[in-house]
Amino acid sequence: MSTQAAGNQTSSGATDSEDSYDSWYIDEPQGGQELQPEGLVPSCQPNVPPSLYHTCLAVLSILVLFLLAMLVRRRQLWPRCGHGRPGLPSPVDFLTGDRPRTVPAAVFMVLFSSLCLLLPTEDPLPFLSLASPPGRDGEAETSRGPWKILALLYYPALYYPLAACATVRHGAAHLLGSLLSWAHLGVQVWQRAECPESPKIYKYYSLLASLPLLLGLGFLSLWYPVQLVRSFGHGAATGSKGLQSSYSEEYLRTLLCQKKLKSSSHTCKRGFASQAWMYFRHSVYIPQRGFRLPLKLVLSVTLTGTAIYQVALLLLVGVVPTIQKVRAGITTDVSYLLAGFGIVLSEDRQEVVELVKHHLWALEVCYISALVLSCLLTFLMLVHSLVTHRTNLRALHRGGALDIGPLTQSPRPSRQAIFCWMSFTAYQTAFTCLGLLVQQILFFLGTLTLAFLVFMPMLHGRNLLLLHYLKSSWPFWLTLALAVTLQNAAAHWAFLDTHHGRPGLTNRRALYAATFLLFPVNVLVGTMVAAWRVLLSALYNAVHLGRMDLSLLPLRAATLDPGYHTYCNFLRMEASQSHPAATAFCALLLRTQRPKPRATPQDGLRLGEEEEGIQLLQTKDLVAKGAGPRARQGRARWGLAYTLLHNPALQAFRKTALPGARPNGAQP
């Protein structure tokens, strides 16, 4: 009996111990479920897998590209054996000045935003099933490297037909562009609406980063239907209308009909407001009549703005939410953590918590302030660089040369110039991203130093490290300040004298003695000046890192700056291959070959006027109106002929003498 009772007691004790043992893990999930940490966004499982979306879009893009190829006839690659066969359409006419620029800008913005969305995604190519799921040890992550490299080629090919629909200039192409843009926009909107949150980086990062992508696709989904309606309404009249109002003719009209500046404008005194306005006009790009930025520069501006948004968004959502979570989770245990490092902020633990939260808030303010300052400076540098682009292009159009040292000044295209022209827009985007990141680091360190070494100690009256350092080293700084002040005062009052209105040296013995005696002190001053020089150089280079029109190296070493070297070759390529004067001349030649219409509107051009170039001199100038038609013809002839013959930038368009040529262009 006693043994059974003891056994029952033992079994009951074991049961109690097991119950108490299980109670230790009462917070563990039951049934093998995993407990999600607080604040972690679960992965979204869409109803339709993204692989199906991308497969359909890829097939649709290939079909659209095939249909566009049927509309384009191949004439350049094999003119003898392949004439009239379908050819691959061009996505963007980069060297054509009269094509719409909004479509390439929107497509490039969509492409760059899609590449930025590759950062948080797990599947770079969603329509391909990866070999192995991601593991905890990161082995599967390394296997995704080749797929990410392949994604850099997949997305340009995916959006290739979307851009090519605008270059074909056909109603069917506009219809295909409308369908393709609607498909892309519908897929993106459906995905963002079904899964607005993502567990990577920040829960709304994918949604915020896709805003430029949605904006570009939304514009394309409206632009293509509008062009389709216009093609049905106007027909082929739109092409001739665009040809008559071409940029090249406007450029020549502005160039050959410049009004003389009034002499009073140079002698009148400008006030402060007018001087400020002139400085604003020279610092900020304002569109001017008769000049249009090349398409490559327009794309660079669009991608720079998109890069500023994407990098700023990544820097913001990658750091600020983490700081806010840390500040919200501060408890009294932080006092023990700081005491372990020998830091005692206060005897009251609650006061320590408030101080730590206040310092974390100051850290967040410094970070956001540095980010705002970096974005503003990058944007201002972008706007100011457009003025430099316009000045350099106008100089090259007039036949000038850029002073960049030993680089060749030949206007003809070369292998290096073509490579630089191809990579200019991509380089500009990369320089902007890296420049914004470097500025953020430098400005954050600067604001952090000012906040925690100057403002916060003075506000709380404790941890005055900077003031203690200045208190202990004031003789050193006072000596340097007195040395600089006394040398400047002596140079002005003792060693400089004016004779007959001309300054000259005096008291040379005292000057030599002071120079010898103050040499050790000047070494210390030079050390401080060298540190200040390094700081200024770092700030200047960080601010101007995103600008390719400026060299970060001296003029003699400008060829070693790859960004500036690429920019100069890009300008030469643009000036030699898309010169407005040569384009206008070719347009006039093509126009004279057309049959003369029966009825010419008032704004139209007669055949004789086209041959003589009189339409380039249609101006409201009274002097030009008072002159006879022969005088206008002479000015047009000499102006255009002199530009075509004596402008070095147009040498690339010249051909050798034709054998057996006859006057007036007749061929035997």
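Glycine is treated like the rest: Cβ placed from N, Cα and C.
Unsubstituted: the structure retains its original residues.
According to Swiss-Prot, the mutagenesis experiment L256 to H carries the annotation: Not expressed at the cell surface; when associated with H-336.
All protein chains shown were included, and the count of other CB atoms within 10 Å of the CB of L297 (mutagenesis position) stands at 21. For the mutagenesis result L297 to R, the note given in Swiss-Prot is Not expressed at the cell surface.
Listed in Swiss-Prot as a mutagenesis experiment, Q310 to H is described as follows: Expressed at the cell surface but reduced RBP binding and vitamin A uptake activity; when associated with P-315. A sphere of 10 angstroms centred on the C-beta of Q310 (mutagenesis position) encloses 24 other C-beta atoms.
Sequence-distant neighbours of L315 (mutagenesis position) (same chain, six or more apart, CB under 8 Å from its CB) are L371, L437, Q440, listed in sequence order. Taken residue by residue with DSSP, L315 (mutagenesis position) is part of a helix. Looking at Swiss-Prot, the entry for mutagenesis of L315 to P says: Expressed at the cell surface but reduced RBP binding and vitamin A uptake activity; when associated with H-310.
According to Swiss-Prot, the mutagenesis experiment Y336 to H carries the annotation: Not expressed at the cell surface; when associated with H-256. Taking a C-beta cut-off of under 8 Å and a sequence gap of six or more, Y336 (mutagenesis position) has no contacts in its own chain.
In the three-state DSSP scheme, L297 (mutagenesis position) falls into the helix class.
A distance of 20 Å separates the Cα atom of Q310 (mutagenesis position) from that of L297 (mutagenesis position). Following the DSSP three-state reduction, the secondary structure of Y336 (mutagenesis position) is helix. When secondary structure is read from DSSP and collapsed to three states, Q310 (mutagenesis position) falls in the helix class.
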